[in-house]
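S.K.: Relevant sequence annotations retrieved from Swiss-Prot are reproduced here:
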- Asp436: active site, 4-aspartylphosphate intermediate (ACT_SITE)
- Asp58, Cys59, Cys62: Zn(2+) 1 binding site (BINDING)
- Cys392, Cys394, Asp714: Zn(2+) 2 binding site (BINDING)
- 48-112: domain 'HMA' (DOMAIN)
- Cys392 to His or Ser: Decrease in activity. Binds Zn(2+), Cd(2+), Ni(2+), Co(2+) and Cu(2+), but not Pb(2+) (MUTAGEN)
- Cys392 to Ala: Lack of activity. Cannot bind metal at the transmembrane site. Lack of phosphorylation with ATP (MUTAGEN)
- Pro393 to Ala: Lack of activity with any metal. Cannot bind metal at the transmembrane site. Lack of phosphorylation with ATP (MUTAGEN)
- Cys394 to Ala: Lack of activity. Cannot bind metal at the transmembrane site. Lack of phosphorylation with ATP (MUTAGEN)
- Cys394 to His or Ser: Decrease in activity. Binds Zn(2+), Cd(2+), Ni(2+), Co(2+) and Cu(2+), but not Pb(2+) (MUTAGEN)
- Lys693 to Asn: Loss of zinc-stimulated ATPase activity. Poorly phosphorylated with ATP (MUTAGEN)
- Asp714 to Met: Shows high metal-independent ATPase activity. Poorly phosphorylated with ATP (MUTAGEN)
Amino acid sequence: MSTPDNHGKKAPQFAAFKPLTTVQNANDCCCDGACSSTPTLSENVSGTRYSWKVSGMDCAACARKVENAVRQLAGVNQVQVLFATEKLVVDADNDIRAQVESALQKAGYSLRDEQAAEEPQASRLKENLPLITLIVMMAISWGLEQFNHPFGQLAFIATTLVGLYPIARQALRLIKSGSYFAIETLMSVAAIGALFIGATAEAAMVLLLFLIGERLEGWAASRARQGVSALMALKPETATRLRKGEREEVAINSLRPGDVIEVAAGGRLPADGKLLSPFASFDESALTGESIPVERATGDKVPAGATSVDRLVTLEVLSEPGASAIDRILKLIEEAEERRAPIERFIDRFSRIYTPAIMAVALLVTLVPPLLFAASWQEWIYKGLTLLLIGCPCALVISTPAAITSGLAAAARRGALIKGGAALEQLGRVTQVAFDKTGTLTVGKPRVTAIHPATGISESELLTLAAAVEQGATHPLAQAIVREAQVAELAIPTAESQRALVGSGIEAQVNGERVLICAAGKHPADAFTGLINELESAGQTVVLVVRNDDVLGVIALQDTLRADAATAISELNALGVKGVILTGDNPRAAAAIAGELGLEFKAGLLPEDKVKAVTELNQHAPLAMVGDGINDAPAMKAAAIGIAMGSGTDVALETADAALTHNHLRGLVQMIELARATHANIRQNITIALGLKGIFLVTTLLGMTGLWLAVLADTGATVLVTANALRLLRRR
């Protein structure tokens with residue numbers, strides 16, 4: 001890694017290895033700072049929001065060091081560094097851009113504008129020059145040591161000073177910016193101390209191992225960001241817009257809803273769009289994990305980033321700049337970094353006292369034996385310096401976020417978006433799942449199966465009235481009724497004063513008369529009681545069409561189970577997770593679905609009833625609520641974790657803690673398995689980190705290990721923890 005100096009140039013910098021997440025405490029983790037960012041303005045409730053793009057962060061400890069430096073500035077209300085998307089966000093009452101840039105420059109970091117082009121990457125030779133230089137100098141020093149001890153000692157001192165200079169400089173910068181216990185500080189003290197007592201070879205070896213750890217750290221950071229980088233690369237930089245019969249190449253930021261664009265075969269959509277071409281196949285695997293191309297017809301929505309498989313297509317832009325499907329996913333990733341798991345917060349608090357405590361122990365080990373027992377100063381100074389290096393909490397600090405980030409990335413690859421470590425941790429504890437029925441267990445596209453009008457009205461008239469009231473509604477049943485009327489080519493009149501009745505139905509004025517569409521049982525319908533019972537017993541949903549309090553007839557609709565619903569329920573049972581259906585549908589229709597899946601159910605529930613049921617179930621064991629509609633949002637909020645189907649409403653997706661973008665219920669099983677695997681991984685990582693520290697603490701006091709083994713142990717623990725966390729990315 002390299003750290004920018006005050007003039008924006010890169011200087012060699014050595015930092016121990018760390019992985020792929022938002023680490024808790026910059027002061028505590030092995031990293032150095034090469035960060036640069038971008039200032040963009042937006043209004044915020046707490047003042048003005050400024051944002052920069054941050055480049056060069058090789059571990060999440062860099063993010064915490066940047067936060068530390070900015071947080072000390074007067075006038076800063078809030079500061080966040082989002083490691084996955086390399087973004088610095090500062091909320092302030094006044095324009096503090098100059099102060100932020102100055103503070104970070106003094107701390108050894110540089111900033112660039114968020115909209116600026118990516119900085120060109122340094123050549124591999126330049127990037128690895130510090131490591132190569134130190135290896136060559138180390139080899140020369142060993143050679144000289146074999147033939148001439150004095151010259152060998154001088155060579156080791158020179159090697160140490162060359163490696164130490166950038167580290168000590170960065171340590172001073174970080175101390176000035178408030179990061180007192182950064183690994184750069186520990187390394188500087190240990191190397192200088194080793195030189196002081198004549199352990200020149202070990203001082204040089206410590207720095208060499210440190211630099212190797214830094215290169216591993218850079219590799220881990222790039223692996224951590226691969227998913228986000230791939231997602232950002234899904235959007236092309238330009239689009240072909242059709243205007244007045246002419247084609248023009250425009251930047252995607254200039255596209256607006258209503259624009260008509262053209263995408264060639266093999267091209268990616270620059271924005272969410274509505275298909276205007278007759279039909280086409282789209283590869284949406286990068287967004288949803290769905291490997292099979294999806295067939296779309298005229299009027300269907302297609303997300304940004306999807307690829308037109310086999311033909312030139314025309315679409316109408318639906319999304320504003322920065323509000324496409326890809327942008328929403330990136331926003332979820334940013335939000336996920338803000339929602340840290342409880343165990344992450346615990347490790348953060350623990351690490352804040354761990355390093356100072358180890359430094360205090362090292363000082364006592366250095367002073368007490370020589371002062372009280374006349375022991376050798378050189379021996380105990382050496383042991384104290386070794387303990388100082390053991391005090392680096394890199395492996396411990398990254399043990400949790402490395403696993404959580406890998407878990408979140410693995411879930412995203414499979415089309416499951418989990419909003420942060422807290423949600424992932426909660427998901428791993430779930431032993432119950434409550435399902436909404438329509439749109440969750442079923443495909444959410446019911447069809448009209450029967451129309452039964454009262455005497456004196458035709459089927460067409462009944463369907464026309466119902467479609468007029470339901471036009472524009474988002475509920476799957478409403479859309480099915482409108483779709484049926486459109487297929488029949490009926491002239492649908494315009495309804496006025498349309499009003500949704502919570503838990504009951506929807507009403508409107510049609511041709512000056514009040515028409516109500518409601519569930520059977522919400523309005524007296526004695527003449528149709530037998531028919532309603534018969535239809536509901538067959539698993540169909542029945543709605544009444546009421547005009548001026550007179551029941552004009554009933555419309556029956558039926559949805560179909562998702563293809564993988566039965567398999568998903570069976571696999572959940574195998575995991576020890578119990579399922580239950582909570583639905584606003586009638587009991588008979590719910591019973592038909594529940595019987596087919598072998599689930600318990602509660603039917604006829606209003607939104608507040610669902611909340612009550614979820615609260616009661618949640619008191620017995622952690623419960624996940626899976627839904628897709630506005631009426632599911634309160635229940636999802638009340639559950640231990642809310643999970644939205646990707647086809648759900650914006651309200652459901654916003655409320656949920658996780659979402660299945662591909663609408664496959666088996667993805668829920670994979671999410672729970674992955675969450676549990678992540679928990680196990682975290683426990684393993686903490687054991688590795690603390691176990692190795694404990695072992696080397698004892699062996700150091702017994703005189704069995706020295707400085708270079710202490711650094712090797714720290715780097716080794718960090719490598720093991722990171723490698724263990726990366727195993728989650730390979731889970732099937």
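Each Cβ is built from the backbone N, Cα and C atoms, and glycine gets one as well.
If you look for the noted substitutions, you won't find them, since the model keeps the original residues.
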S.K.: Checking your reading of the structure: which of the recorded positions Cys62, Asp436, Lys693, Asp714 lie inside a 10 Å Cα sphere centred on Cys394 (mutagenesis position)?
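M.R.: Within 10 Å of Cys394 (mutagenesis position): Asp714.
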S.K.: Looking only at the domain 'HMA' (48-112), report the model's average pLDDT.
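M.R.: Mean per-residue confidence for the domain 'HMA' (48-112): 78 out of 100.
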S.K.: Please list the DSSP helix, strand and coil residue counts for the domain 'HMA' (48-112).
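M.R.: Going through the domain 'HMA' (48-112) residue by residue, I get 22 helix, 21 strand, 22 coil.
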S.K.: How many Å separate the Cα atoms of Pro393 (mutagenesis position) and Lys693 (mutagenesis position)?
M.R.: 9
S.K.: Can you name the recorded positions among Cys62, Asp436, Asp714 whose CA is within 10 A of the CA of Lys693 (mutagenesis position)?
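M.R.: Of everything listed, what lies within 10 Å of Lys693 (mutagenesis position) (Cα to Cα) is Asp714.
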S.K.: Rounded to an integer, what is the Cα-Cα distance in Å between Asp714 (mutagenesis position) and Cys62 (Zn(2+) 1 binding site)?
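M.R.: Checking the Cα atoms of Asp714 (mutagenesis position) and Cys62 (Zn(2+) 1 binding site) gives a distance of 18 Å.
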S.K.: Write down the Cα-Cα distance for Cys62 (Zn(2+) 1 binding site) and the residue listed as 'active site, 4-aspartylphosphate intermediate', rounded and given in Å.
M.R.: 43
S.K.: Measuring Cα to Cα, tell me the gap between Cys392 (mutagenesis position) and Cys62 (Zn(2+) 1 binding site) in whole angstrom.
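M.R.: So the Cα of Cys62 (Zn(2+) 1 binding site) lies 15 Å away from that of Cys392 (mutagenesis position).
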S.K.: Cys394 (mutagenesis position) has how many other Cβ neighbours within 10 Å of its own Cβ?
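M.R.: I count 30 other Cβ atoms within 10 Å of it.
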S.K.: CB neighbours of Lys693 (mutagenesis position) within 10 A?
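M.R.: A count of 22.
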